[in-house]
Amino acid sequence: MSFFGFGQSVEVEILLNDAESRKRAEHKTEDGKKEKYFLFYDGETVSGKVSLSLKNPNKRLEHQGIKIEFIGQIELYYDRGNHHEFVSLVKDLARPGEITQSQAFDFEFTHVEKPYESYTGQNVKLRYFLRATISRRLNDVVKEMDIVVHTLSTYPELNSSIKMEVGIEDCLHIEFEYNKSKYHLKDVIVGKIYFLLVRIKIKHMEIDIIKRETTGTGPNVYHENDTIAKYEIMDGAPVRGESIPIRLFLAGYELTPTMRDINKKFSVRYYLNLVLIDEEERRYFKQQEVVLWRKGDIVRKSMSHQAAIASQRFEGTTSLGEVRTPGQLSDNNSRQ
């Protein structure tokens, strides 16, 4: 980044010490594009140098101090301008003075806490970044560099299957089963649908993966539903006693781990939505929440002991509080 002042300009660059060996991860930007960023985990040290290059070697650059910050920040799009920082670390690199030649300043943030996963959604963005600042009397010179953080989880201690009978009284009665209630992002959802009673003409059946993003609190709560995937289970009329298998691979979809009440600002939850459509185009559905989590690769040698300990653990199974709507399949056989 260049700053043009009274005869002098400076280019600021942030360089990581392990840039050549550190893995990069794709991450969606605010405009929907995907870019690659350096990947970090909770507890890892962030170190490098801030390089200053003077454009005019015969002129000096006066400043009021130079610093580097590591920041974790949440931005709600409906409240732009108010950035909620949950991590804020500062290192002073130079006291007020002047720079007469290009030079570099080393920095290190040791075992940095990075409690949440990087996330860019419909109404919220959670980002981590380094920010170098040269303080000036008129305008500061600022350079930022974003990084991506992934939160790794251990295998859930409790991971029971989901099994439920649903239907419409005297019309439709089915039993569905999913092999687990918690899936890692590259997992396979295995299950089956069993038709106990069929007295309406079903022509189509599918499972949708729905991401529900909730932002804000109190009266300023916003819900955003996004259908991530549609998986056709059946095309045609089922008969009583028929069993239809389900095998849905998650690796091909853009999914994040489930995020609950992140810094009391937002949540991201996932649901499997079983949808049936009859010949009169009426839709019947049943939603079931599932937990998604990020499975670590083979433990990396470069991953610190603190980062391994900091891997998240799941609590017990969470049940879905449901809202009755027309067309929703009931689990107590009552007519909707």
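Each Cβ is built from the backbone N, Cα and C atoms, and glycine gets one as well.
According to Swiss-Prot, the mutagenesis experiment LEU197 to Ser carries this note: No endosomal localization; no effect on interaction with VPS35:VPS29 dimer; when associated with E-199. Cβ neighbours within 10 Å of LEU197 (mutagenesis position), excluding its own Cβ and spanning all shown chains: 16.
In the three-state DSSP classification, ARG199 (mutagenesis position) falls within coil. Swiss-Prot gives this note for the published mutagenesis ARG199 to Glu: No endosomal localization; no effect on interaction with VPS35:VPS29 dimer; when associated with S-197.
Applying an 8 A CB threshold to same-chain residues 6+ apart, the list for PRO245 (mutagenesis position) reads VAL190, GLY191, LYS192. According to Swiss-Prot, the mutagenesis experiment PRO245 to Ser carries the following note: Disrupts interaction with VPS35:VPS29 dimer; no endosomal localization; when associated with S-247.
ARG247 (mutagenesis position) falls within a strand when secondary structure is assigned with DSSP. Quoting Swiss-Prot on the mutagenesis of ARG247 to Ser: Disrupts interaction with VPS35:VPS29 dimer; no endosomal localization; when associated with S-245.
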Discussion item. Below 8 Å Cβ to Cβ and six or more residues apart, same chain only. Which residues does that give for ARG199 (mutagenesis position)?
Written reply: ASP170, CYS171, LEU172
Worksheet item: What is the Cβ neighbour count of ARG247 (mutagenesis position) at a 10 Å cut-off, with all protein chains included?
Response: 10
Item to complete: Give the distance between the Cα atoms of ARG247 (mutagenesis position) and LEU197 (mutagenesis position), rounded to the nearest whole Å.
Response: 23
